[in-house]
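Visitor: Look at Swiss-Prot and you will find D8, H10, D50, H197 tagged as Fe cation 1 binding site, backed by experimental evidence. The Fe cation 2 binding site feature in Swiss-Prot is assigned to D50, N80, H156, H195; the stated evidence is experimental evidence. For the mutagenesis result N80 to D, the note given in Swiss-Prot is Strong decrease in affinity for the substrate and of the kcat. Increases metal ion binding affinity in the beta site. Listed in Swiss-Prot as a mutagenesis experiment, N80 to A is described as follows: Strong decrease in affinity for the substrate but 4-fold increase of the kcat. Displays greatly diminished metal ion binding affinity in the beta site. According to Swiss-Prot, the mutagenesis experiment S127 to A carries this note: Increases the formation of a catalytically active binuclear metal center.
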Amino acid sequence: MLLAHISDTHFRSRGEKLYGFIDVNAANADVVSQLNALRERPDAVVVSGDIVNCGRPEEYQVARQILGSLNYPLYLIPGNHDDKALFLEYLQPLCPQLGSDANNMRCAVDDFATRLLFIDSSRAGTSKGWLTDETISWLEAQLFEGGDKPATIFMHHPPLPLGNAQMDPIACENGHRLLALVERFPSLTRIFCGHNHSLTMTQYRQALISTLPGTVHQVPYCHEDTRPYYDLSPASCLMHRQVGEQWVSYQHSLAHYAGPWLYDENISCPTEER
């Protein structure tokens with residue numbers, strides 16, 4: 001199994017720019033082109049929320065067109081910038097597993113050595129996350145049904161504070177309910193989130209919990225400064241690979257850079273310098 005995991009694309013309406021100057025649509029189209037050109041091709045691409053910026057139909061039209069050009073199966077979940085009904089209307093054709101209920105978008109993928117569980121942590125009218133009773137009950141049933149098979153959850157909001165002064169106040173408000181499932185089910189070993197626009201990792205019991213960078217703009221990690229900074233530091237995604245019984249995640253740059261070159265020991269340490 002190999003998954004490419006991106007997040008927080010924040011598509012805008014055609015011709016509009018994010019914050020008035022960031023061409024997110026062009027940048028995301030470039031990301032799609034890079035993913036389509038990967039030498040080691042993923043089995044699927046995951047997008048963990050905030051697909052669009054303002055929840056408008058025109059933004060979802062752009063998102064569907066650009067994300068629809070990916071040459072891989074696509075797994076999508078909404079974030080706090082998304083409109084649930086419009087998300088489902090425009091993007092369900094790209095991810096039919098989401099079902100037809102905008103208030104209960106979730107799915108389980110059991111095609112790999114690790115079970116993949118996708119849930120919606122967004123709540124209309126707020127940037128904070130929330131897990132409904134139905135979502136918790138569904139997760140509990142899925143984890144019980146999966147037995148000892150390892151399970152990974154993809155959601156938008158991190159379920160616990162990460163020491164980020166800007167983003168912690170808008171994390172998942174009742175994430176403790178998910179952490180209680182981590183305690184009950186040893187098979188739940190990973191939780192991957194978007195939302196924070198930065199690569200952050202922590203651990204709760206046996207579960208690795210991580211957020212990842214956005215595809216275009218990033219949010220610097222600050223422990224004390226609550227001012228809402230963002231920047232255009234190089235974007236990246238995560239690649240998740242099943243290696244035997246191990247799950248290995250690594251960062252893949254989405255910036256344009258020179259290389260790669262084949263390693264040559266004679267150039268690395270020339271004979272005359274030995």
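Quick reminder: no glycine exception, Cβ is built from N, Cα and C everywhere.
In this structure the noted substitutions are not present, so the sites keep their original residues.
On this model, are these features tucked inside or out on the surface, and what's nearby?
Guide: Spatially close to H10 (Fe cation 1 binding site) yet at least six residues away along the chain are L18, V24, D50, I51, V52, N53, H81, G214, V216, H217, judged by Cβ distances under 8 angstroms.
Taken residue by residue with DSSP, D50 (Fe cation 1 binding site) is part of neither helix nor strand, so it is coil.
Summarising the environment of N80 (mutagenesis position), the number of other Cβ atoms within 10 Å of its Cβ, over all protein chains shown, is 22.
N80 (mutagenesis position) falls within neither a helix nor a strand when secondary structure is assigned with DSSP, and so counts as coil.
Neighbours of S127 (mutagenesis position), defined as other CB atoms within 10 A of its CB across all chains, total 15.
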Visitor: Counting only residues 6+ away in sequence within the same chain, which have a CB under 8 Å from the CB of H156 (Fe cation 2 binding site)?
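Guide: Sequence-distant Cβ neighbours: S7, S48, G49, D50, I77, P78, G79, N80, D120, S121, S122, G129, C193, G194, H195.
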Visitor: Tell me whether D8 (Fe cation 1 binding site) sits in a helix, a strand or coil according to DSSP.
Guide: coil
Visitor: If you count other C-beta atoms within 10 angstroms, which of the binding-site residues D8, D50 is the most crowded?
Guide: D8
Visitor: Applying a 10 Å Cβ distance cut-off over all chains shown, what neighbour count does H197 (Fe cation 1 binding site) have?
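Guide: A count of 27.
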Visitor: Could you measure between S127 (mutagenesis position) and H197 (Fe cation 1 binding site) for me? Cα positions, answer in whole angstrom.
Guide: 14
